[in-house]
Amino acid sequence: MTQDVTSGYSNLDLDLRDNGVCVVTLNRPDKRNALDVATIEELVTFFSTAHRKGVRAVVLTGAGDHFCAGLDLVEHWKADRSADDFMHVCLRWHEAFNKMEYGGVPIIAALRGAVVGGGLELASAAHLRVMDQSTYFALPEGQRGIFTGGGATIRVSDMIGKYRMIDMILTGRVYQGQEAADLGLAQYITEGSSFDKAMELADKIASNLPLTNFAICSAISHMQNMSGLDAAYAEAFVGGIVNTQPAARERLEAFANKTAARVRPNS
């Protein structure tokens, strides 16, 4: 199973652990893990099948000192693409990131260094984001004479608000530290390693039931795009399926018998 999941990749380094946590590392450190066409194709391939191949959670990180510096601008410049060609490049980015957000496998992004342009768009498709003290966020497209093409107008806008996102693109404004976390660019900020914290979260999440995680990571995103009435109906429908699965009944029985772990306040 592990061989099927992790083989055949050049720009991604994959490590599937025994508990179903798969570490996915962007492996272009000399380019600050910039996203070229080949890397996007590998992201599409991996996230298209991860949920069917025993992956229970993903920790997404980057090799070297940076998470991801965004679109490979040198490749884009050398390709001298037509408008039609680049539109289809953007659509492929959307396919990769939609498979991440809606694929049903929880993704925790371990961020450090540059989370810039398309790198921020990539991070925004993860369900949880953990930043360390070196992490900085930017959307420098305005200064480069280009426009976003990987979902910043949707996901980054949802995270921090439309006008903050516009400010980042227009002015190149950089966010980092506690301010970035407070704005919603990351849910966790660590003094130490963002990877270690992401792994801690992934280990905990991987112990959840797969169908429950699938509903949390897929159904909620779909419901956000529905009217309130439709979302309420969908929530009831999904809840009916998830809350009556046999494995859930086993966990409820443990709760009823007082053998399940209790929810306690943070110490």
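Heads up, the Cβ atoms here are built off N, Cα and C, so glycines get one too.
Worth saying up front: this structure is predicted, and the values here are computed from it rather than measured.
Glu121 (mutagenesis position) carries a helical DSSP state (H, G or I). Around Glu121 (mutagenesis position), a 10 Å sphere centred on its CB holds 28 further CB atoms from the protein chains shown. According to Swiss-Prot, the active site, nucleophile annotation covers Glu121.
Taken from Swiss-Prot, the feature active site, proton acceptor covers Glu141. Contacts of Glu141 (mutagenesis position) defined by a Cβ separation under 8 A and a same-chain sequence distance of 6+ are given as Gly117, Phe147, Thr148, Ile169, in order along the sequence.
For the recorded site, Ala69 (3-(methylsulfanyl)acryloyl-CoA binding site), the DSSP three-state label reads coil. A 10 Å cutoff on Cβ-Cβ distances gives Ala69 (3-(methylsulfanyl)acryloyl-CoA binding site) a total of 24 other Cβ atoms nearby, all chains included. Here Swiss-Prot flags Lys31, Arg32, Ala69, Leu71, Leu73, Gly118, Arg144, Gly149 as 3-(methylsulfanyl)acryloyl-CoA binding site.
Under its mutagenesis entries, Swiss-Prot includes Glu121 to Ala with the note: Abolishes catalytic activity.
Among the mutagenesis results in Swiss-Prot, Glu141 to Ala has the note: Abolishes catalytic activity. The residue drawn here is the original one.
Note: the CA-CA distance between Leu71 (3-(methylsulfanyl)acryloyl-CoA binding site) and Glu121 (mutagenesis position) rounds to 10 Å.
In the set Lys31, Arg32, Leu73, none of the binding-site residues has a C-alpha within 10 Å of the C-alpha of Glu121 (mutagenesis position). Within 10 Å of its Cβ, the residue among the binding-site residues Gly118, Gly149 with the fewest other Cβ atoms is Gly149.
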